[in-house]
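Q: Below: one structure in structure tokens.
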Amino acid sequence: MHCERFLCILRIIGTTLFGVSLLLGITAAYIVGYQFIQTDNYYFSFGLYGAFLASHLIIQSLFAFLEHRKMKKSLETPIKLNKTVALCIAAYQEDPDYLRKCLQSVKRLTYPGIKVVMVIDGNSEDDLYMMDIFSEVMGRDKSATYIWKNNFHEKGPGETDESHKESSQHVTQLVLSNKSICIMQKWGGKREVMYTAFRALGRSVDYVQVCDSDTMLDPASSVEMVKVLEEDPMVGGVGGDVQILNKYDSWISFLSSVRYWMAFNIERACQSYFGCVQCISGPLGMYRNSLLHEFVEDWYNQEFMGNQCSFGDDRHLTNRVLSLGYATKYTARSKCLTETPIEYLRWLNQQTRWSKSYFREWLYNAMWFHKHHLWMTYEAIITGFFPFFLIATVIQLFYRGKIWNILLFLLTVQLVGLIKSSFASCLRGNIVMVFMSLYSVLYMSSLLPAKMFAIATINKAGWGTSGRKTIVVNFIGLIPVSVWFTILLGGVIFTIYKESKRPFSESKQTVLIVGTLLYACYWVMLLTLYVVLINKCGRRKKGQQYDMVLDV
């Protein structure tokens, strides 16, 4: 016992020293600015900090590639599918078409005897359509429904403690005695909905799968996640490959689709290699039920800065699994399609909310770095502090008073994006990933300021993405973007003022013209390819019935 405690202390000290040393090393490399390659007049340079970031991308991609190879090799052996599984669907003001497609995909799941529990966040007349769709698709004679005036933590109007206890027991009994059931309950947020399903199921099943009501599951999705959990008893949770259902509806949803592929099949695949996936996404995840009930109350009652948390439910659920020392994995063999915002403002609000949960959960995550591979500490430091270094770099370049610095920055952003997307195209075997380089512009212009705004308002939970039946537009997300653009515009004006006071040399003019032409040609080429792709694939997908998950 004392030996284990001593080893734990050593691991805590070791991971802390590693993390601090890594951060100090990166900061020193950034401040010193040592250059390996440097041309006359500083038209091009490549330094220590740039070399470190390039090495990170290469190493991350290598481990992702190795994890994909491991998925193909280790999971070919069939296993017995004799464990019980329950699928929990969280629904809130869902678009009727998406909900119907979700439930139709649930009926096609190939895992034997899977139990389906859908909990609707809201019990008003406006929410009844979701229950009607559930009964229609799942079969009125094969499913049960119940309108609950309460939820497990709040009483409805006119309820007493005794009647609330009785109704809670009734809901639990309904869930346990029916293979398919839909419950409408008093509004309380997604975490409340998930808690109802977890609490009512109790320990009656071996594995619990989570799913959102806008998600279409591949028939084999449950089977493939069970395989991962069955293969290693120390894996506590597993997530699958989330793809975009409405990718051709707008430029935002299209860029999100390529970003999703990169996030899951490069970043999370790399994390999976070391058993430390930091977020099992809500649309497609599975957990060991025995673990779930070790922390479900702590998960529900999570507080941050004195307030109960109302977002970041899936990330904190993953964090709780990691806190127990269990591994979290990703499998590309389990797939689903899910909806993503098609309007810029709704996307921005979604990203800000996700960024809030990321930075909040980063702090929780740091408490159990010592329980996992050093890669978990390494990646948390890199991804957590990268936005700050990037903002410092952008402001520095824009306010140096040299127009070439601004142009070089724009070219570098696209070049790095193009290199990364080219590798992804090879790994995926699909040229569409080349558009990932366009996402870098969206990241620099919108996501970067959204991350800073998320930190500044991390304890504010009053807004985010809305239900899909009624889209609510929130303009608050434009505040950080407007401030960011004002800062950049100030740098451009300052640069123009400084450059106007000194004549351009012939070599400088040549470099600027060549750089501008390269940048313009890049955009013309990518935008042309985008128009061609949308015209070709968008029409083909329009009105198509999704019988299975497609990777297009």
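Placed from the backbone N, Cα and C atoms, the Cβ positions cover glycine too.
According to Swiss-Prot, the protein has these features:
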| type | residues | note |
| --- | --- | --- |
| MUTAGEN | Thr110 to Ala | Completely abolishes hyaluronan synthase activity. Not detected in cytoplasmic vesicles nor at cell membrane. Inability to travel from ER to Golgi. Unresponsive to AMPK-mediated inactivation |
| MUTAGEN | Lys190 to Arg | Completely abolishes hyaluronan synthase activity. Cumulates at plasma membrane |
| MUTAGEN | Ser221 to Ala | Prevents O-GlcNAcylation. Increases protein stability. Reduces hyaluronan synthase activity |
| MUTAGEN | Ser221 to Glu | Increases protein degradation. Abolishes hyaluronan synthase activity. Does not affect subcellular location |
| MUTAGEN | Ser221 to Asp | Increases protein degradation. Abolishes hyaluronan synthase activity. Does not affect subcellular location |
| MUTAGEN | Thr328 to Ala | Abolishes hyaluronan synthase activity |
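Each of these features: where is it, how hidden is it, and who are its neighbours?
A: DSSP assigns Thr110 (mutagenesis position) to coil, not to a helix or a strand.
Note on Lys190 (mutagenesis position): other Cβ atoms within 10 Å of its Cβ, all shown chains, come to 19.
Of all Cβ atoms in the shown protein chains, 30 besides its own fall within 10 Å of the Cβ of Ser221 (mutagenesis position).
According to DSSP, Ser221 (mutagenesis position) sits within a helical segment.
If you take the C-beta of Thr328 (mutagenesis position) and look for same-chain residues 6 or more apart in sequence within under 8 angstroms, you find Val235, Gly236, Gly237, Val238, Gly239, Gln271, Ser272, Gly275, Cys276, Val277, Gln278, Ile280, Thr318, Val321, Leu322.
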Q: What is the total of other Cβ atoms whose distance to the Cβ of Thr110 (mutagenesis position) is within 10 Å?
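A: Other Cβ atoms found within 10 Å: 13.
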Q: Could you state the CA-to-CA distance between Thr110 (mutagenesis position) and Ser221 (mutagenesis position) to the nearest Å?
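A: Just about 8 Å between their Cα atoms.
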Q: Helix, strand or coil by DSSP: which one applies to Thr328 (mutagenesis position)?
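A: In the DSSP reduction, Thr328 (mutagenesis position) maps to strand.
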Q: Hey, how far is Lys190 (mutagenesis position) from Ser221 (mutagenesis position), Cα to Cα, in Å?
A: 22
